[in-house]
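K.L.:
What Swiss-Prot lists as domain 'Ketosynthase family 3 (KS3)' is 44-470. Under mutagenesis, Swiss-Prot gives CYS216 to Ala with this note: Abolishes 6-MSA production. Taken from Swiss-Prot, the feature active site, for beta-ketoacyl synthase activity covers HIS351 (among others), and the record attributes it to sequence analysis. Under its mutagenesis entries, Swiss-Prot includes SER667 to Ala with the note: Abolishes 6-MSA production. Annotated active site, for malonyltransferase activity per Swiss-Prot: SER667, in sequence order. Swiss-Prot documents LYS939 to Ala as a published mutagenesis change and attaches the note Does not affect 6-MSA production. In Swiss-Prot, the entry for mutagenesis HIS972 to Ala states: Abolishes 6-MSA production. Does not produce lactone; when associated with 1441-A--A-1446. The structure shown retains the original residue. The domain 'Ketoreductase (KR)' annotation in Swiss-Prot covers 1434-1628. As a published mutagenesis entry, SER1761 to Ala appears in Swiss-Prot alongside the note: Abolishes 6-MSA production.
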Amino acid sequence: MEVHGDEVLSVDSGVSTPPSTGSGFRRPLETPGTEIGNLNLNPQNEVAVVGMACRLAGGNNSPEELWQSILNRKDASGEIPSMRWEPYYRRDIRNPKILDQTTKRGYFLDHVENFDAAFFGVSPKEAEQMDPQQRLSLEVTWEALEDAGIPPQSLSGSETAVFMGVNSDDYSKLLLEDIPNVEAWMGIGTAYCGVPNRISYHLNLMGPSTAVDAACASSLVAIHHGRQAILQGESEVAIVGGVNALCGPGLTRVLDKAGATSTEGRCLSFDEDAKGYGRGEGAAVVILKRLSTAIRDGDHIRAIIKGSAVAQDGKTNGIMAPNAKAQELVAWNALRTAGVDPLTVGYVEAHATSTPLGDPTEVSAVSAVYGKGRPEGNPCFIGSVKPNVGHLEAGAGAVGFIKAVMAVEKAIFPPQTNLKRLNSRIDWGQAGVKVVQETLEWPGNEDDVRRAGVCSYGYGGTVSHAIIEEFAQQLQRPTTNTTDEDPLPRILLLSAPQERRLALQARTQASWIAAEGRNRTLESIATTLSTRRGHHDYRAAIIAENHDDAVQKLSDIVNGKAAEWTTSSRVLDASCSKDVVWVFSGHGAQWTAMATDLLKDIVFYQTISRLDPIVEREMGFSALHSLASGDFESSIKVQVLTYLVQVGLAAILRSKGLEPQAVIGHSVGEIAASVAAGCLTAEEGALIVTRRANLYRRVMGAGAMVLVNIPFVDMEKELQGRTDLVAAIDSSPSSCVVSGATEAVLALVEDLKSRGVNAFRVKTDIPFHHPMLDQLSEPLREAMAGSLSPRKPRVRLYSTSAEDPRSMVARDIYYWTSNMVNPVRLTAAVQAAVDDGLRLFLEVSSHPIVSHSVRETMLDLGVEDFTVTNTMARNKPADKTILSSIAQLHCRGAVVNWKKQLPGPWALDVPLTTWDHKPYWRHIHTGPISASTLHDVDKHTLLGQRVPVAGETTMVFTTQMDDQTKPFPGSHPLHGSEIVPAAALVNTFLHATGATTLSNITLRVPVAISQPRDIQVVVSQNQIKICSRLTQKAGSGADEGSWLTHTTGQWEAGGSKNAPAQLDIAAIKARLANNKLADNFSIDYLDKVGVSAMGFPWAVTEHYGTLQEMIARVDVAPDVPATSPLPWDAASWAPILDAATSVGSTLFFDQPRLRMPAHIHGVQVYTTQPPLKVGYLYVEKAGDRDLAVHVSVCDELGTVLARFESMRFSEIEGTPGSNGSEESLVHQLAWPPAIYSEKPLTINNVVLVSRDKNVADLYCGSLKDRVSSITVLDAAADLLSLSQDSSSVLQAKDTAVVYVPGPLHSADSIPTAAHSFLMELLLLVKIIVNGSLPTKVFVLTDRVCESESATALAQSPIHGVSRIIAAEHPDQWGGLIDVETPGQFPLETMKYVQEADNIRISDGIPRIARLRPLPRDKLLPPSKQTSLLPRPESTYLITGGLGALGLEVAQFLVEKGARRLILVSRRALPPRREWADILADASSSLAPALETIQALEAQGATVHTLAVDISSPDAAPQLAVAIDSLSLPPVRGVVHAAGVLDSQLVLSATSDSVERVLAPKITGALVLGTVFPPKALDFFMLFSSCGQLLGFPGQASYASGNAFLDAFATSRRHQGDNAVAVQWTSWRSLGMAASTDFINAELASKGITDITRDEGFRAWMHISKYDIDQAAVLRSLAFEADEPLPTPILTDIAVRKAGSASSADAPSAAPKETNEMPESIPERRTWLDERIRDCVARVLQLGSSDEVDSKAALSDLGVDSVMTVSLRGQLQKTLGVKVPPTLTWSCPTVSHLVGWFLEKMGN
């Protein structure tokens, strides 16, 4: 149907009509003093329903489909989809039986998991974490807005309100109860508020956005709130509705228990057999506006909300029991608000939940309000939609509301579904209300207004009611007949957020236009698509003359065929202007029939008619006649008619909604351009062109013009000095037009042809723009005297006559004489427009004559994304070419006011957006949860639930394992991946079989723990094996995923056949007395070869051995007293067997390698008793194999309890220390010599910035004669004025800006100077970056690496920030150089050392930073290897002591023997008497600190806390006094762990933000240094960070402070202190750099990982063994053999994989096969585009890179901050180019990234 603002289509239903209720039955309210009259319509206080949409069970995906289902009495109930409850069947062994007894029928969507995530720019990962209710609401809201004719994008930034009813948290429970797999986005993804907030977020709405939970009344309450928001002026538009999704069984079980649900899962409203309701799911959304606004906007007003009310039913018989009186009162309140007599209400849509109590109660309330007082035979009709689509609970009210609106709108009472016998508990005879049992026409006279009531109630007591009525002012009119439509062509628009969707939209529209759409005019369809639909970034447009033409062209789009009058493209990039430049060309566009079509256009005809009298008066001919006849016999007439056609075309364009934002005129076209820009009236322009044309008669035949393929500048040089010929028009970078005397022009043409240069005569006999025309200047000035009143242009106007194209010179008569004589500088004008960001050009002429020149200029300027089009073309229909040009510009993003072109009615039923759904459902991996089905980790086996198998000889144990359920207590990493120890697998075999004899055990593939696995242990006659596969994801078939066999073996039933052997322990020890090994020999050996941790906590307490045999006394639980029970199942053999496999592997210690068991010939257990806590291991070399041993496990008397027979090891490829050993964890900076580049950096100019004149003078002297210029500035601020000078050296690429902080003469001013130096450098960088200057920044510091002076300490923070600047702004950063001889300018180093952020010159040699293992020559003697550990008799102080990391340090120190601690913090703890209350409050932020302190005290430690802000300069005496007051033994160790993390980018850093971060680091360290002078402490540990070494973006301040700590530690070492700065990586879940998804991704992008608490303190212990001032604690990731490193500092510690095997678990969007980058630029672009899209697809977990739009913003595709970091890593790995962290900020799309990589890789 087609709708004007005052029209709707009537419906001919062909149904019977009951008696009229009449208007004479109105009566007053039963409230004293209040009456309801028949109030007049007040558009200001009424709310209109302008749009509706729904998605409901039974395929009811629109209100119209719902209406048809209601009329057809369809019941959409059915079985719940099987996948919904599947996770709950696995969660508890009791669940299956209970769930089988729970109602499984209801009203379900076929695919509630489906969502068009890409449409909304949501990544698959985030979509999976979004409640289906949020997804449904997004899509249905979009549909409702389109139904309302409101382009969703048009609401952006508006105060549109969103109120959505929601109260199901099924999906939230599903996700958030899966504790190990909870992720950050699940919070908002499953919150109630996420439903409305998602809508507001994606549509950029700024009005109220609220989730409404009033149980089953929620959505009608939401409609009430929306109405109020509009009437109170909060919002102009309200999006209201409700949603429900049934994702879990919990609430269904509750409702079953409460008796609310029907066992059949069906609703039987008002029926005798109603015993409860069937739950339903779906969404319903309604769009509301103030009535006056809707009328103003020409909206289709479907109904009016006259009034609404919400209340509560108070204290009833039970909170869920209904209250008829409350239902009556809320209805009366709604009627009072509406000013409506209840007797005028013809229909009530009831809540009608089909419950035995609910239906009778509700009918009695409806009867009391609407039935009382009605005459017999005139009842109020009642019905309910629930039997059709179920009870949607939070969405129920909105669904009932939609049904009521449809009934009012269509004037029909629809029949009630599932009604066989009326409920006998209701007195229908006296009720005055009647259930609709057959379809009825709405009764009444012509003047009666149709009204309906809507009821909705919540089981918590909320009652709500709404009154709606038809919009009676809308006139009824029949469907428009298309046969009367004018045959003019129309533009039909399509759009989509991704290119591939255009075909989907085209197919939908083509199908509809070919069928139902034939009943709509093509104009109404065009109006809808242009003015009532949103316009996405990918656009298509067709010019169609009729329906068949439209269908054909749309089909061509579907089939990918190019067709005339069809255009499609993406809008210009967001960084480009969408403004349109109108280009008015000059002479040469004319053709005979150029005005034939134009004169049919009323706008064109009227424009020419208005100017024709001027032409006739001035020229003596009729312009109308000449245009109609095609009479262009002379150049003079062409001049005039060209102007008129251009002015007429401009008028047509404006009438069709296109306006210029900039204008260029070419030659005579400048006159029309000035008119279009508003400088002249059309009449003034006509006077100029006619009077000048008359003067041209004097020079007719005097000359000629020729277009030549030679650049204008070159032609000027060639013709220099000649007067007969001039270069007259600069057409394009490769061509120009020459004007002059005819003979000279002809001669030039012949000459050019002889030289092979193309030359083309221009059809004219007047030498335009030649000096000979200057003779006409004075006559023209006289002729135009007093005729012009030029004004300033309303839009940008570029001149082609003036030398400066941006000249604002008045368009007076002097301008027009210059225009006649001067050269035409078109190229310069186009270039100026391009420089101003313009990319869309429209040639306004009868034929394109400069479009090619404009394109050529654009390409010459390197612009690739642009459009040049034209209004007309020779022999093409003008109406279509004009529309086509507008369509092309629209498709590129130009603004078109479509309502000017299409002001008529719009068609309501044009299809809505076509969705491209994909399933997104979180598959839960953690089940089973029940202890009866999951393996017991304390038994150290993988035996889970035993599954019966047909036959008697096979049994299968199944379980699932992840890092939370690994069957061993410790850690067992191998090459960075944790695996199950072999001992746990053998133990599994023993317990699964019950055997004591195993044989032929083959350990094929380790069982990895990195991802959740399904495990099977299969036991058959005498065989056993362990198999696994990765736990299957959602959507995978049951049989998908390969099973991998890890370990196989054989077993024998019965006990041991041999008696246990007896070993002579004493004799073995005596034999090996001279070969005593350290107790920790095995642990240290394994640590060095790469086994950094043990799966079990055994310890060797006595060890002897040679290469042939070993004996070791082992305690499997050294921390457990002998009298205490073990912390695991006592029957487990795994702990002692793990010691056996581990110690056994060390027998070959002369060939240190990483080895693991590969095969065990036999395992024998000789005892039925549990293994002992303490026993002996005897290892013998097996004679039959080089790498095989026998291991006997015996008690302390030598009785053998178990034995490994011939255990063979295999060597594992890898680097010692590569998988988590302390050697791979702890590093130190080394400074190897730098490698000089073969291509030095060009530096010809140096700008020195230094406040120290002496330093500046020294460096200037050193630079003399080595560079072209030296500029000295006192401060960075001076750079600003210099940068604004276009001629300054700062505009040159060969300029280096060098900052030199001055010396410091007093240590007291270190904090102030450090802050000053830092801010100076940051200001300097900001000026260069913000000014887009091509220069590079360098910094020279004075021996900071030696850290022996106050100057060095003050300058040290610069060493930290420098790497951050390099990371954030790599193109502007040159480098930091720490010089050893101040005054000697390191120019050669700056030029030749280019791949280092920081450089140190030592011994005259430039050196670069590399991390390397701690040097062996710094290893302390064994007696001193506890240099960083506490002594019981001393006191230890920790700053930041109440922070998470500080508390962990406290626990570690107590574990290592400390008994007195002082925890320093800025905050004071409350008195001890309050601790109990605080600890009882689980939400208290203090509770963790108090709990830790109490735990430490329980271990025998004394803990004091001091509230001292050590960042304060006067903190030293305060701290000293506070420590003395405690009367403790001397403080012998200090850990400075205080700090503030305030992530800010370099460009955002402020003085205050920097100081806030620096103070705890710098001032804090200096305060501690004052309180504890050198040599006063056993150790002084400063907690720094590795961020300043690797260049983490956003850490400018933090890196600076930590760099100071590094230097301070070195300085204290020089003074004899045992000081060390530890540059930590992120601690997992601890401290300021606690691991988050973002931090982990950032670490990975730098090639490192985080560490655990245990690893951190193992590193501490390791550092304690060395005499060093700094240590970096981090672990390298494993890189492919040829993979580039993300930062060179890792070069010497990076772990390289031994091959390049791809992971079996890689995402489906795998990278394309790598090949060489092509040579040509276009091929390179394609090559890069493919690879970058692959990377984005992998990060987003998309199935194909085809789903990645190169032009779309990465953020719109769903790339969040965490994914951005991952993307950088993918790009670096794929393309081998170092990617700065800020790249995606400056390059927000794939296309931008292609350009960046093209430049980088091209260099």
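Glycine is treated like the rest: Cβ placed from N, Cα and C.
For all the noted positions, this structure keeps the original residue and models no substitution.
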K.L.:
I'd like to know which of the recorded positions HIS351, LYS939, HIS972 has the most other Cβ atoms within 10 Å of its Cβ.
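P.N.:
Within the set of recorded positions, the most crowded position is HIS351.
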K.L.:
Tell me, in order along the sequence, which mutagenesis positions from SER667, LYS939, HIS972 have their CA within 10 Å of HIS351 (active site, for beta-ketoacyl synthase activity).
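P.N.:
Those close enough: none at all.
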K.L.:
So how many other Cβ atoms are close to CYS216 (mutagenesis position), meaning within 10 Å of its Cβ?
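P.N.:
I count 28 other Cβ atoms within 10 Å of it.
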K.L.:
List, in sequence order, the same-chain residues at least six positions removed whose CB sits under 8 Å from that of SER667 (mutagenesis position)?
P.N.:
SER585, GLY586, HIS587, ILE729, PHE768, HIS769, THR800, ASN819, VAL824
K.L.:
Hey, how far is LYS939 (mutagenesis position) from HIS972 (mutagenesis position), Cα to Cα, in Å?
P.N.:
17
K.L.:
Between CYS216 (mutagenesis position) and HIS972 (mutagenesis position), what is the CA-CA distance rounded to a whole number of Å?
P.N.:
53
K.L.:
Taking every residue in the domain 'Ketoreductase (KR)' (1434-1628), what is their average pLDDT?
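P.N.:
Taking every residue in the domain 'Ketoreductase (KR)' (1434-1628) and averaging pLDDT yields 91.
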K.L.:
Using DSSP reduced to three states, classify LYS939 (mutagenesis position) as helix, strand or coil.
P.N.:
helix
K.L.:
Can you tell me whether DSSP puts CYS216 (mutagenesis position) in helix, strand or coil?
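P.N.:
SS state of CYS216 (mutagenesis position) = strand.
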